Amino acid sequence: MEEKEGIKDSSLLEKSNVPESINEDISKTTDVDLNSDGKKDNDTSAKDGTPKVEEKVNKSSGIDEDEVVTPAEDAKEEEEEHPPLPARRKSEEEPSKENPILQELKDAFPNLEEKYIKAVIIASQGVLSPAFNALLFLSDPESGKDIELPTQPVRKNPEAPARRRQTQLEQDELLARQLDEQFNSSHSRRRNRDRATRSMHEQRRRRHNPNEREQHHEDSEEEDSWSQFVEKDLPELTDRAGRSLQDTANKVSNWISDAYRRNFASGNEQNDNQHGHQDQQEWEPEIVDLSQGGKNSRPQQPERRRFNSFGVQVGDDSLESHGITLHNEDGFEDDEDVPPQLPTRTKSGESTGKVVAETTYIDTPDTETKKKWQPLPPEPLDTTPTKVNAVSRNKKNPDEDEFLINSDDEM
């Protein structure tokens, strides 16, 4: 470096002694060369080994080639003069491969060997506080006088096993249990309340009568057995009874259907046809009687009879309905036939106490036509009613009263 600096100083002194004309020519030539592809000229001059600038300078001034300095050399010299830039540090420091707990304990206890420190770390399972206390006791035994040694091993809480994912059926079952507890809690509370009240009453009784303890114990056992029977055994019994009834019903129905198929379905068609007509005739009057009885069984309002001014029932033309019969009170007429009479039997001593037949008259149909009864013509009605007419109208003849006339219905 010192030799190069000496060469630079000598070259600068020589340049200062060159006349001004030479400097002007050099500046012109250098400006032209740099503006018009200076790189190409420099390359060609480097290949040929005869740069143009040096030739012109040598021709005009007669300076040696060794004394001339090119601009490339000047740039190199300037770079050598400036100090190199410092290397950039990496932003991310590489993590140390050594265990940080081990390194920390080494720094805290440099006097102890590394194997003891590792043994303490293994025993403490990486917990710093017990490891630090153990290493402190190794370095200074007097510091561990106040520390009590454990007599029993430390119990660790068992880690809960990984909960497996529940299926849809399990989720539904869990939800059903929650709903049952929520909505049926009232029934359970009522039951617990009843038990509490019973227990209170029984305790009061025991205080008054200490002999009832044994009886209370027996009663409690009976209640427990009864509650167990109602809650567990009764549903099973009901299920079994229902199943047995269903089975028996199915068996009976199958047996009846088989018997019907054997006896009735495969019967003789001729017997069915013979008895069919008779059965139909026997059943018809019963059906009619039932229908009539059903009609008559209904309550009916009594019919109201209406009579006209002549004492005749309205809507009935027959004489019998009027309640009037015509007969001769004097006896039989001459033309009418007298019915025959049976001879009377004399009573004997042997026949006393026996029933004797008496003569009876036998009615015979009348051959002659009887006279029909005709009603009397009505009386003329006065347009102007008077007291006499009104009284006469209101009065009734006792012979015309329907209740005093002997009718066929009363007979």
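The backbone N, Cα and C atoms fix where each Cβ goes, glycine too.
What you see is the original sequence, not a version with the noted changes.
Just so it is clear, the model here is predicted, and its values are computed rather than measured.
Listed features, source Swiss-Prot:
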DOMAIN    97-140  domain 'CUE'
MUTAGEN   Phe109 to Ala  Impairs interaction with ubiquitin; when associated with A-110
MUTAGEN   Pro110 to Ala  Impairs interaction with ubiquitin; when associated with A-109
MUTAGEN   Leu135 to Ala  Impairs interaction with ubiquitin; when associated with A-136
MUTAGEN   Leu136 to Ala  Impairs interaction with ubiquitin; when associated with A-135
MUTAGEN   Trp373 to Ala  Impairs interaction with ATG8
MUTAGEN   Leu376 to Ala  Impairs interaction with ATG8
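This view paints the features noted in Swiss-Prot onto the structure.
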{"residue": "Phe109", "record": "mutagenesis position", "contacts (Cβ under 8 Å, 6+ apart)": "Ile117, Leu135, Leu136, Leu138, Ser139"}
{"residue": "Pro110", "record": "mutagenesis position", "contacts (Cβ under 8 Å, 6+ apart)": "none"}
{"residue": "Leu376", "record": "mutagenesis position", "contacts (Cβ under 8 Å, 6+ apart)": "Phe310"}
Helix, strand and coil totals (DSSP H, G, I; E, B; other) for the domain 'CUE' (97-140)
32 helix, 0 strand, 12 coil
For the mutagenesis positions listed (Leu135, Leu136, Trp373), most other Cβ atoms within 10 Å of the Cβ sits at Leu135
Indicate whether Leu376 (mutagenesis position) is helix, strand or coil by DSSP.
coil
Report the mean pLDDT of the predicted model across the domain 'CUE' (97-140), rounded to a whole number.
88
